[in-house]
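Taken straight from Swiss-Prot:
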type	residues	note
BINDING	Thr81, Arg193, Ser236, Ile293	calciol binding site
BINDING	His103, Arg107, Arg297, His353, Cys355	heme binding site
MUTAGEN	Arg73 to Ala, Phe, Leu or Val	Increase of the hydroxylase activity and decrease of affinity for both 25-hydroxyvitamin D3 and 1-alpha-hydroxyvitamin D3. Increase of the hydroxylase activity; when associated with A-84 and F-84
MUTAGEN	Arg84 to Phe	Alters the substrate specificity that gives preference to the 1-alpha-hydroxylation of 25-hydroxyvitamin D3 over the 25-hydroxylation of 1-alpha-hydroxyvitamin D3. Increase of the hydroxylase activity and decrease of affinity for both 25-hydroxyvitamin D3 and 1-alpha-hydroxyvitamin D3
MUTAGEN	Arg84 to Ala, Gln, Leu or Phe	Increase of the hydroxylase activity and decrease of affinity for both 25-hydroxyvitamin D3 and 1-alpha-hydroxyvitamin D3. Increase of the hydroxylase activity; when associated with A-73 and V-73
MUTAGEN	Val88 to Ala	Decrease of the hydroxylase activity for both 25-hydroxyivitamin D3 and 1-alpha-hydroxyvitamin D3
MUTAGEN	Leu180 to Ala	Decrease of the hydroxylase activity for both 25-hydroxyvitamin D3 and 1-alpha-hydroxyvitamin D3
MUTAGEN	Val181 to Ala	Decrease of the hydroxylase activity for both 25-hydroxyvitamin D3 and 1-alpha-hydroxyvitamin D3
MUTAGEN	Arg193 to Ala, Gln or Lys	Decrease of the hydroxylase activity
MUTAGEN	Ile293 to Ala	Slight increase of the hydroxylase activity
Amino acid sequence: MTDTATTPQTTDAPAFPSNRSCPYQLPDGYAQLRDTPGPLHRVTLYDGRQAWVVTKHEAARKLLGDPRLSSNRTDDNFPATSPRFEAVRESPQAFIGLDPPEHGTRRRMTISEFTVKRIKGMRPEVEEVVHGFLDEMLAAGPTADLVSQFALPVPSMVICRLLGVPYADHEFFQDASKRLVQSTDAQSALTARNDLAGYLDGLITQFQTEPGAGLVGALVADQLANGEIDREELISTAMLLLIAGHETTASMTSLSVITLLDHPEQYAALRADRSLVPGAVEELLRYLAIADIAGGRVATADIEVEGHLIRAGEGVIVVNSIANRDGTVYEDPDALDIHRSARHHLAFGFGVHQCLGQNLARLELEVILNALMDRVPTLRLAVPVEQLVLRPGTTIQGVNELPVTW
């Protein structure tokens, strides 16, 4: 058993997180962690502190469902992976940073808009949005930046309609969101966060006098009006949904296109048999795992995991990109296989904090892939994969630009 109380720092704990050198493969350091025996390993964070990372699928599922691990980002022991997390500590918490029962109370206020039935009914609207932006991109072609002309605007418009946020303001909130999630220092992140908070505060004020559509309008008219939620809580909830609702799907779209184009046999099989699309989406989610630093927790009690002791107060990070490449769960885990059953991947997390918007993300990705295969059958990258500039490991994985041609 490893006793972290007597050995709080180890000399061989690698730096975490690491940057990808390939859009769809693990960083070398992550592969080494995965291939090292045991489900838990010590890593060193940017501030010199150490934390546990969870690298095995079974242990990851168990720990993500363990109530002794807290999601409280204001805890001094929370394993921050970047200086920007200091801005999170200084801000009102969205429900992603709350523990039960407060987490459940806040989440239930929004969940009706993300049920399977509700999202299934959005398919015609999502198809309209996807094809509308494809019309514009193709008209301006035969080259494009797939991120700015398609991958980013599609989920931005979809989440705007769902929340009731005016899409006319997309340039502002896309820029502020990007600054927040990609900031390398706390002050820049806090400034971006405050910019978004100010915008949403103004929108709430508007909805109090002129009832608004969408989820935000409903929360203003109901929960805010009757005191179930206060203004700062509403702002933080709306901010979380707005950012997560467009940043993650935009990144998944871009990386999915890169990955499929770089695996032509897999892409050809998908074009030939569209019944494979839902399964291919699950495999891409497993394979790419773009939110691979989202599983940060802090232990509130001692937890023993396969001979390792996580002490109360220690940071734990479930790295879903590594757990999704567990060879005991997935055969040949570093290979893309659109025919495999990847449904039990951890790209959306697990337990009470499992991604609220996962049904919407799946729908958007299915519609996007089908539309691209139908309407841009000759789509290809305009530069070699090796020349693409990848985001660092401290943020949502992806690219900020994706030159394509057809």
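Glycine too: its Cβ is placed from the backbone N, Cα and C atoms.
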Other C-beta atoms that fall within 10 angstroms of the C-beta of His353 (heme binding site): 23
Between Arg84 (mutagenesis position) and Val181 (mutagenesis position): CA-CA distance (Å): 8
Sequence-distant neighbours of Ile293 (mutagenesis position) in its chain (C-beta under 8 A, six or more apart): Pro17, Thr81, Ile317, Val319, Gly393, Thr394, Thr395
CB within-chain contacts under 8 A for Leu180 (mutagenesis position), separation at least 6: Arg84, Ala87, Ala189, Ala192, Arg193, Leu196, Ile243
Among Arg107, Arg297 [binding-site residues], residue with fewest other Cβ within 10 Å: Arg107
Spatial separation of Arg73 (mutagenesis position) from Arg297 (heme binding site) - C-alpha basis, Å: 8
